[in-house]
Amino acid sequence: MSDWKVDPDTRRRLLQLQKIGANKKCMDCGAPNPQWATPKFGAFICLECAGIHRGLGVHISFVRSITMDQFKPEELLRMEKGGNEPLTEWFKSHNIDLSLPQKVKYDNPVAEDYKEKLTCLCEDRVFEEREHLDFDASKLSATSQTAASATPGVAQSREGTPLENRRSATPANSSNGANFQKEKNEAYFAELGKKNQSRPDHLPPSQGGKYQGFGSTPAKPPQERSAGSSNTLSLENFQADPLGTLSRGWGLFSSAVTKSFEDVNETVIKPHVQQWQSGELSEETKRAAAQFGQKFQETSSYGFQAFSNFTKNFNGNAEDSSTAGNTTHTEYQKIDNNDKKNEQDEDKWDDF
């Protein structure tokens, strides 16, 4: 990739031209120290006016930065042969109002003739001005309002207004605009608040509910709370779904070894013994309890058998050790006590 950079000699010559006479101010708005140029007209313009020229189209005008862009030799020659003062005199001699919008001022037969004149001057040719019988420069003022409405807002604010007057009017205009925008924002947020008050409270905002602040979540509906407690063993769940409640109780017992029989007896069996004896429970409830008891007895028998085998192996290993006699005897007593306690639990279930 080639190393592109601005020719320092070209930039120096352009900066020197910019400091001569009328070139010190923008051709269109009069802003001081213009840093852009339109080579087709050989004039110096400011940054904002350069943006307007860019929107006119390259067939009318194109712009270059006198410090950041590279100029072709013929473009640099047009800047040297032209200038803001010759262009101003040409417009005035042909009754072109300098305060007209750029679209009107540079897109007409008089402006085209000046570009042709500048080209002939650079090429050492004789310029012959053409006659435009159907063109009336005085009618450009009547069409300027229509052209201004199609021009960007920056152009409208700059047309025919001295720079000093615009700067002095800026604080008041900005203050009025800020007050109007503030009132508009307050009305908008007040309308949002009214709409939020009409939203339901039991739904999240994503589903059309009310916004209640950052981090807030609506309370769970009653059916969700009841669904969360349906997995626990309680009197209400047992009455509503006896078979499902006992099945869930059996699953909890099978998955957690630390869940003792006393917990199941206290939470499920004892509260319903009286209802069982009085015949208030249905036949489905009795069948569910019988199935639960049978599964519990089978699993508990298997567990007791496995535990007995474990204790036998533990006893055989303990007899081979002569250094832990007293400790082993104490462990035997704890195991026997646990066996008796498990047998008592099994007897309770058989009685039930």
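Glycine too: its Cβ is placed from the backbone N, Cα and C atoms.
Every position carries its original residue.
If you take every residue in the domain 'Arf-GAP' (11-127) and average the pLDDT, you get 93. What Swiss-Prot records for 11-127 is domain 'Arf-GAP', and it gives sequence analysis as the kind of evidence.
Mutagenesis annotation in Swiss-Prot: Cys29 to Tyr, described as In GCS1-1; severely affect the function; the structure shown retains the original residue. Every protein chain shown contributes to the tally, and the Cβ of Cys29 (mutagenesis position) ends up with 24 other Cβ atoms within 10 Å.
Residue counts of the domain 'Arf-GAP' (11-127) by helix, strand and coil are 60 helix, 10 strand, 47 coil (DSSP-based).
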